[in-house]
Amino acid sequence: MTDVVIVSAARTAVGKFGGSLAKIPAPELGAVVIKAALERAGVKPEQVSEVIMGQVLTAGSGQNPARQAAIKAGLPAMVPAMTINKVCGSGLKAVMLAANAIMAGDAEIVVAGGQENMSAAPHVLPGSRDGFRMGDAKLVDTMIVDGLWDVYNQYHMGITAENVAKEYGITREAQDEFAVGSQNKAEAAQKAGKFDEEIVPVLIPQRKGDPVAFKTDEFVRQGATLDSMSGLKPAFDKAGTVTAANASGLNDGAAAVVVMSAAKAKELGLTPLATIKSYANAGVDPKVMGMGPVPASKRALSRAEWTPQDLDLMEINEAFAAQALAVHQQMGWDTSKVNVNGGAIAIGHPIGASGCRILVTLLHEMKRRDAKKGLASLCIGGGMGVALAVERK
């Protein structure tokens, strides 16, 4: 089987909801990382076979946002592009599809990743095309209905986290402690400059003067403490345990990697960041969608012929502290090797981009530590999981 490698990885800093990136459309964020990933790899735009980008909230974004991002990044019109939506797994699924295309001989070099601007998701007015004869009409928030709502049980993703907390005995205290840990790790990583290499600046136009370079994750809480979190009320169930502080945020950002065969990398004289060892997808009950990483990770590890104990480093997305803790409980891996620089609770969760964002962070930290075996995994709204294993020589 063809060995598939990742030769470069880049992401934007993650913006908070209504923050620095709020006015930058998702395709423009995608263009920034596509261009940066190619430049870092030393690959020319015309050498690219295809661009695959995840984006969940596409209402009002225009035709095929991935194609828009590719064109804005300077790729020639002859290079095709595809937008995919696998909710929170979109950015990682894009990388899997890139690997598929290369292994099948359909492509030589693929740029894959994800982009999202949750701040810009529009409200829509269902039924308005035919008009309203009388009575009130209701605006629907596409961010919630298309990104955060369990269509099968008609409740918010937060309720699925409450379900996990009850089923696996995850207490409020444990969730808050986990969230504080994520924030503290991310704050320390920021101060140590650990994200600097993976982040490409986004130029934010100003009303007057030169654009401002946005290059620092702005959702991270400085000086987070258990006391500051423990007083918050539950966000989804009055008698529940999930709060705004022990859940991930609503965020904006993008990430991309350049994928090719090991033979192509050798031909071009490129040193891979890692080889894609295996990947897997899985389904679970939508009521406990946060458990998706368990079967997906087990499947990916089995295909790689690894055990959880073989892993040197992991990025396991923190949609909610409750589900992250339950996943760690079920997998039995060394949690000191998981999200060592904080996770989505601190950094943020721009849903279409997060799959690739955690992969980018994983690859850069593996390089820093000279780690050999890594795993990226996410839960997915609707009851699924994705996981991808990478190896450095």
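Just so you know, glycine gets a Cβ as well, placed from its N, Cα and C.
Original residues fill every noted site, and no substitution is shown.
Swiss-Prot annotations:
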{"type": "ACT_SITE", "residues": "Cys88", "note": "active site, acyl-thioester intermediate"}
{"type": "ACT_SITE", "residues": "His349", "note": "active site, proton acceptor"}
{"type": "ACT_SITE", "residues": "Cys379", "note": "active site, proton acceptor"}
{"type": "MUTAGEN", "residues": "Cys88 to Ser", "note": "Almost complete loss of acetoacetyl-CoA thiolase activity"}
{"type": "MUTAGEN", "residues": "His156 to Ala", "note": "Almost complete loss of acetoacetyl-CoA thiolase activity"}
{"type": "MUTAGEN", "residues": "Phe219 to Tyr", "note": "2-fold increase of acetoacetyl-CoA thiolase activity"}
{"type": "MUTAGEN", "residues": "Phe219 to Ala", "note": "About 50% loss of acetoacetyl-CoA thiolase activity"}
{"type": "MUTAGEN", "residues": "Arg221 to Ala", "note": "Almost complete loss of acetoacetyl-CoA thiolase activity"}
{"type": "MUTAGEN", "residues": "Ser248 to Ala", "note": "About 40% loss of acetoacetyl-CoA thiolase activity"}
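Sequence features, as recorded in Swiss-Prot, placed on the structure.
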residue : record                       : CB count, 10 Å
Cys88   : mutagenesis position         : 34
His156  : mutagenesis position         : 18
Phe219  : mutagenesis position         : 25
Arg221  : mutagenesis position         : 18
Ser248  : mutagenesis position         : 27
His349  : active site, proton acceptor : 27
Cys379  : active site, proton acceptor : 34
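For the recorded positions Cys88, His156, Arg221, Cys379, a Cα to Cα distance of within 10 angstroms from Ser248 (mutagenesis position) holds for none. Ranked by Cα separation from Cys379 (active site, proton acceptor), the recorded positions Cys88, His156, His349 are led by Cys88. Considering only the recorded positions Phe219, Arg221, His349, Cys88 (mutagenesis position) has His349 as its nearest partner by CA-CA distance. Annotated pair His156 (mutagenesis position) and His349 (active site, proton acceptor), C-alpha to C-alpha distance, rounded: 16 Å. Secondary structure at Phe219 (mutagenesis position), as computed by DSSP, is coil. Under the DSSP three-state reduction, His349 (active site, proton acceptor) is assigned to coil, being neither helix nor strand. Between the alpha carbons (Cα) of Arg221 (mutagenesis position) and His349 (active site, proton acceptor) lies a span of roughly 14 Å. The two recorded residues, Phe219 (mutagenesis position) and His349 (active site, proton acceptor), show a Cα separation of 10 Å. DSSP assigns Ser248 (mutagenesis position) to coil in the three-state reduction, outside any helix or strand.
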